[in-house]
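Written out below as structure tokens is the structure these notes cover.
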Amino acid sequence: MAVQISKKRKFVADGIFKAELNEFLTRELAEDGYSGVEVRVTPTRTEIIILATRTQNVLGEKGRRIRELTAVVQKRFGFPEGSVELYAEKVATRGLCAIAQAESLRYKLLGGLAVRRACYGVLRFIMESGAKGCEVVVSGKLRGQRAKSMKFVDGLMIHSGDPVNYYVDTAVRHVLLRQGVLGIKVKIMLPWDPTGKIGPKKPLPDHVSIVEPKDEILPTTPISEQKGGKPEPPAMPQPVPTA
């Protein structure tokens with residue numbers, strides 16, 4: 001028997017489920033370029049789509065890893081047997097995904113690459129992928145004992161207004177190095193895309209599109225136009241004289 005819950009509780013429960021699932025997959029698939037999760041609920045089953053840059057690693061050998069993840073999710077969230085399905089989907093444009101770039105920068109810093117060089121490499125890759133702008137902030141004990149932050153910016157970046165919600169993709173990650181924990185924040189401003197594949201369909205409010213004038217067909221031969229004047233009033237019938 002299904003338990004009836006209010007709409008408010010339903011929204012809260014869905015939010016908690018997605019947040020917990022996202023945290024679990026972030027820990028589990030960090031090395032495989034995990035970039036987010038989508039949950040689609042149908043009347044018969046729940047479909048969980050994992051977005052990643054290396055989908056083959058997520059699936060595992062002969063689909064073993066995805067089956068293990070399905071079993072863990074099913075047990076943790078109390079889904080009935082066979083009612084949850086996990087899929088792996090490749091991220092179309094890795095350079096426009098903030099989570100993927102934050103993870104990439106994290107592994108570069110763990111590998112011992114200099115902060116400035118690693119950040120400029122990520123910045124260049126993002127801009128080459130077609131982004132309108134990007135911002136990378138690394139904070140912590142970068143050099144010496146005193147904590148400080150370094151900001152790297154390129155292109156255009158909006159910070160306020162409603163378009164921030166759908167134009168700016170943000171990700172925050174932490175990396176533990178020998179000198180302490182560094183914080184990584186990546187912000188990517190997506191380009192406007194009428195098809196909606198690599199960016200929002202809705203243009204920015206200040207976007208101005210210039211419409212090309214239509215080609216006027218010029219007359220090849222002289223044409224005379226007769227403009228009609230005022231129509232003459234109909235003649236009144238003349239009275240017939242009587243003898």
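Using the three backbone atoms N, Cα and C, a Cβ is placed for every residue, glycine included.
The annotation domain 'KH type-2' is assigned in Swiss-Prot to 21-92.
Among the mutagenesis experiments that Swiss-Prot reports, Ser6 to Ala is described with the note: No effect on phosphorylation by CDK1. Greatly reduced phosphorylation by PRKCD. Abolishes phosphorylation by PRKCD; when associated with A-221. In this chain, none of the residues that are 6 or more apart from Ser6 (mutagenesis position) has a CB less than 8 Å from its CB.
The mutagenesis experiment Lys18 to Arg is recorded by Swiss-Prot, whose note states: No effect on sumoylation. Abolishes sumoylation; when associated with R-214 and R-230. All protein chains shown were included, and the count of other CB atoms within 10 Å of the CB of Lys18 (mutagenesis position) stands at 14.
For the mutagenesis experiment Thr42 to Asp, the note given by Swiss-Prot reads: Phosphomimetic mutant which is detected exclusively in the nucleus. Sequence-distant contacts of Thr42 (mutagenesis position), defined by Cβ-Cβ distance under 8 angstroms and a gap of at least six in the same chain, do not exist. Under the DSSP three-state reduction, Thr42 (mutagenesis position) is assigned to coil, being neither helix nor strand.
Among the sequence features in Swiss-Prot, the mutagenesis site Thr42 to Ala is noted as follows: Abolishes phosphorylation by MAPK and translocation to the nucleus following exposure of cells to hydrogen peroxide. No effect on phosphorylation by CDK1 or PRKCD.
Classification of Thr70 (mutagenesis position) by DSSP places it within a helix. According to Swiss-Prot, the mutagenesis experiment Thr70 to Ala carries the following note: No effect on phosphorylation by PRKCD. Abolishes phosphorylation by PKB.
For the mutagenesis of Ser139 to Ala, Swiss-Prot gives this note: No effect on phosphorylation by PRKCD. The structure shown keeps the original residue. DSSP assigns Ser139 (mutagenesis position) to a strand segment in the three-state reduction.
For Ser149 (mutagenesis position), the number of other Cβ atoms no farther than 10 Å from its own Cβ, over all displayed protein chains, is 12. Under the heading of mutagenesis, Swiss-Prot lists Ser149 to Ala and annotates it as follows: No effect on phosphorylation by PRKCD.
Annotation note: Ser209 (mutagenesis position) sits in a coil segment as assigned by DSSP. Here the residue is the original one, while Swiss-Prot reports the published mutagenesis Ser209 to Ala with the comment Reduced phosphorylation by IKKB.
For Lys214 (mutagenesis position), the Cβ neighbour count at a 10 Å cut-off comes to 6, with all displayed protein chains included. DSSP gives Lys214 (mutagenesis position) a coil state; it is part of no helix or strand. For the published mutagenesis Lys214 to Arg, Swiss-Prot gives the following note: No effect on sumoylation. Abolishes sumoylation; when associated with R-18 and R-230. Abolished ubiquitination by RNF10 in response to ribosome stalling and deubiquitination by USP10.
In the structure as shown, the Cβ atom of Thr221 (mutagenesis position) sits within 10 Å of 4 other Cβ atoms. Under the three-state DSSP scheme, Thr221 (mutagenesis position) falls in the coil class. For Thr221 to Ala, Swiss-Prot lists a mutagenesis experiment annotated as follows: No effect on phosphorylation by MAPK. Significantly reduces phosphorylation by CDK1 and nuclear accumulation. Greatly reduced phosphorylation by PRKCD. Abolishes phosphorylation by PRKCD; when associated with A-6.
Annotation of the mutagenesis experiment Lys227 to Arg in Swiss-Prot: Does not affect ubiquitination in response to ribosome stalling.
Experimental mutagenesis is annotated in Swiss-Prot for Lys230 to Arg, with the remark: No effect on sumoylation. Abolishes sumoylation; when associated with R-18 and R-214. Does not affect ubiquitination in response to ribosome stalling.
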Least surrounded among the mutagenesis positions, given as Thr70, Ser139, Ser209, when other CB atoms within 10 Å are counted: Ser209
Per-state residue totals over the domain 'KH type-2' (21-92) - DSSP helix, strand, coil: 32 helix, 22 strand, 18 coil
Local backbone state of Ser6 (mutagenesis position), from DSSP in three classes: coil
